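The structure appears right after this line, and notes come after that.
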Amino acid sequence: MMFLFVSLFMFIFKWQRLIFILISLEFLMLSLFLKFSYLLSEMMFFYFMCFSVISSILGMVVMVGNMKFFGSDNCIF
């Protein structure tokens, strides 16, 4: 529940920077991962785990792509 709280507030109040959006989505994925680990069957848990890894990798690709092509990542300062 704490990860859900942190991710929602970070997503609401720090939406201007890409890195904070990606971090809040990772916290949201972690909260769902912890919640669904007790509720889902083994196969659905495996699908959800694969989805969370793929979304993490795609988030990093988006951030690196923005820094490469646009020059300013607009995420640190």
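The backbone N, Cα and C atoms fix where each Cβ goes, and this holds for glycine too.
Taken residue by residue with DSSP, VAL62 (variant position) is part of a helix. In sequence order, LEU18, LEU22 constitute the residues six or more apart from VAL62 (variant position) in its chain with CB-CB distances below 8 Å. One natural variant catalogued in Swiss-Prot, VAL62 to Ile, is accompanied by this note: In strain: JU726.
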